[in-house]
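Undergrad: Feature annotation from Swiss-Prot assigns domain 'Protein kinase' to 41-296. Here Swiss-Prot flags ILE47, GLY48, GLU49, GLY50, GLY51, PHE52, ALA53, ARG54, CYS55, LYS69 as ATP binding site. LYS69 to Arg appears in Swiss-Prot as a published mutagenesis result, with the remark: Loss of function. Under its mutagenesis entries, Swiss-Prot includes SER124 to Asp with the note: Enhances kinase activity; when associated with D-197. Annotated active site, proton acceptor per Swiss-Prot: ASP163, in sequence order. Among the mutagenesis entries in Swiss-Prot is ASP181 to Arg, noted as: Loss of function. Here the residue is the original one, while Swiss-Prot reports the published mutagenesis LYS251 to Glu with the comment Loss of function and impairs interaction with spac6b12.08. Quoted from Swiss-Prot, the note on mutagenesis experiment SER256 to Pro is: Loss of function and impairs interaction with spac6b12.08. Residues or ranges marked as domain 'POLO box 1' in Swiss-Prot (evidence: sequence analysis): 493-575. For the mutagenesis result ARG605 to Pro, the note given in Swiss-Prot is Loss of function and impairs interaction with cut23.
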Amino acid sequence: MASVAIKEPKTAITPKKKSKASRLCFTPPTNLHNNKKNIFYTRYDCIGEGGFARCFRVKDNYGNIYAAKVIAKRSLQNDKTKLKLFGEIKVHQSMSHPNIVGFIDCFEDSTNIYLILELCEHKSLMELLRKRKQLTEPEVRYLMMQILGALKYMHKKRVIHRDLKLGNIMLDESNNVKIGDFGLAALLMDDEERKMTICGTPNYIAPEILFNSKEGHSFEVDLWSAGVVMYALLIGKPPFQDKEVKTIYRKIKANSYSFPSNVDISAEAKDLISSLLTHDPSIRPSIDDIVDHEFFHTGYMASTLPDEILHSMPIWPSSQSKSSFQRNLDFVASASGVGFGNSAGVEKNKPYALRTDEVDNDRILPSVLSPRDRVNPVMKIGPETKPVPSKLSTALHAARKSTDGSLGSRVKVLREESQSFVPTKSAVTEQVEPIQLIRSLSANTVSRLSKVGNMKSDIWISVKKTALKIGMALEAHTHALTSEDADSEPVLFITKWVDYSNKYGLGYQLSDESVGVHFNDDTSLLFSADEEVVEYALHPKDTEIKPYIYPASKVPESIRSKLQLLKHFKSYMGQNLSKAVQDESFEKPKNSTSNTMLFMQHYLRTRQAIMFRLSNGIFQFNFLDHRKVVISSTARKIIVLDKERERVELPLQEASAFSEDLRSRLKYIRETLESWASKMEVS
């Protein structure tokens, strides 16, 4: 049943028959072009049709497959419908959560408006339920956890979806929930604001929308709809379903529904549904309280859903250990950002106030609806994107490919093209001296190392030398950097990471495809790219780190639970996260001193970035605007990864010729390292 905006409940009872707005949308051309970004899309088959749009499979000129939601301009007859579309676009653009359909692009031609969205290969829960008739409780437990995580994220951003239903809840290729269609979404100015519009899909509308329009409604309407969804998944149809809309509303008003005796449903599931389908919105449970309900803590808890669910009822194990249940529950809850203390998603730009400027000619979309920079979320599910190179990456390539080789030409290109980055006020204001600083560092090492302890000494030297070399490079003291051989070995860096430090630790993947977890108990577990070798490392405070290497098939019992958790991290990152760089072949660095793998030894969050330090002294700074700077272990070379995931290597000795943006980032890195070294001396 289509979503409708309803002035009065009775208007939905006897709607006038008229052509769907989507019928006004003819099949668009085979080749589509976003003129602003100069991105081309090839249009393929129609994969869906709703009340107001048609959906087509498209492929961009980088080979990425998306879904294009196509709205005919002829269907936008008045300012009200145009503003409604603008609102949908701006709200959806502001969303960045692993369980919300990704918004990729937006553009128009003379006939249509195109919304390029993340493709959900396994379609909607409506289509799944048509095939399956009913789902099992473990499936519903998993899906509801992700639905609630997406709702928690929306509500935190003061967005009410208002049209949560089976048809708007999609599944990606890994059977993860993706909530879409923000056509009826409302953005609140503050948490106390109430919305008055009567809107929604009859089977899912909360009673306060229909019958308390004077008092208005708020976030709780989405929880009512979530209860309807949960009931439908377990029973096979919505609780108030009827052929007549008038009867549906009568049942909603009376809260008249029941649980069929021929359906096996647990008491916990019934209780949770009943609490969500409470007429008084003020006593519906909060989202985190819902996840704390007994329904989510009994039965079987899956960490993923197999493709088997798409066509048949899965057979779940008859029993599950408490540790396995809790681990899977924590994993799914943390990934979706639901549960007390958890959050997921990226705080993107808040929705802009809608523009009501007059529109010239055939143009409908304001320019602000086509963002020039698409910010990739830290946690992202779906195909990896390869957008048009950013200004930063273009400038860096121009600098590296400069034909005359002069520093002046490179300075001009980099400075003119890069965007500015403003670091926090410097805590280190002294001028950096030339080569004597590194020599004096060595001379003073003995007296100062007594302050930092045995284990910290090598780290302290690494941090101080890196900070000093960056400072000298920025001040054009390049002669101080030529006394050592340039880096000849490839530089590894972190391509993916996910933070579960509230429960376990921080997981990451390196550019050689090895995977590791830095656990909260100061241990690290590493898994080689070929999954044949496991390395376990302790991080003692005052002695040298001692790694233990095992064949993957002979891991001791004492660390098997950590290995299982690492595999969960690996699986999650493989399915859900984009790499920091486009796919390339990376040569594995040779280790002259041992056969051990590199691992992340330290990480530090600051206001501007998160810093990682690898065990061989490589530093990596991931800035909040998704640009990354990697500094080699000898501080001879840096790698710049821009937010479009392009990778450029530059010699640090040319820092004086870098763009103001990159120089500012290096200054910030230097200051952070200096501050860290100082703290090591006094800790």
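Even glycines carry a Cβ here, placed using N, Cα and C.
It should be emphasised that the depicted structure is a prediction, and the values quoted were computed from it without experimental measurement.
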Undergrad: Work out the three-state DSSP category of GLY51 (ATP binding site).
TA: coil
Undergrad: Other Cβ atoms within 10 Å is the metric here; tell me which of the mutagenesis positions LYS69, ARG605 scores highest.
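TA: Its Cβ has the most other Cβ atoms within 10 Å: LYS69.
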Undergrad: Restricting to the chain of ILE47 (ATP binding site) and a gap of 6 or more, list residues whose Cβ falls under 8 Å of its Cβ, or answer none.
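TA: Correct list: CYS55, PHE56, ARG57, ALA67.
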Undergrad: Taking Cα atoms as reference points, rank the recorded positions GLU49, GLY51, ASP163 by distance from LYS69 (mutagenesis position) and give the first.
TA: GLU49
Undergrad: Listed ATP-binding residues ILE47, GLY48, GLU49, GLY50, GLY51, PHE52, ALA53, ARG54, CYS55, LYS69 - what's their greatest C-alpha to C-alpha distance in Å?
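TA: Result: 14 Å between the two most distant Cα atoms.
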Undergrad: According to DSSP, folded down to helix, strand and coil, what is SER256 (mutagenesis position)?
TA: coil
Undergrad: If you measure from the CA of ASP181 (mutagenesis position) out to 10 Å, which recorded positions from the list GLU49, GLY51, ASP163 are inside that radius?
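TA: Near ASP181 (mutagenesis position) by Cα: ASP163.
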Undergrad: Cα-Cα separation of ARG605 (mutagenesis position) and ASP163 (active site, proton acceptor), in Å?
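TA: Given the Cα positions, ARG605 (mutagenesis position) is 38 Å from ASP163 (active site, proton acceptor).
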Undergrad: Which whole-number value in Å describes the distance between the Cα atoms of GLU49 (ATP binding site) and SER124 (mutagenesis position)?
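TA: About 12 Å separate the Cα atoms of these two residues.
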Undergrad: Looking at the recorded positions SER124, ASP163, LYS251, SER256, whose Cα is closest in space to that of GLY51 (ATP binding site)?
TA: ASP163
Undergrad: For ASP181 (mutagenesis position), what is the secondary structure by DSSP, using just helix, strand and coil?
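TA: Once the DSSP labels are grouped into three classes, ASP181 (mutagenesis position) ends up as coil.
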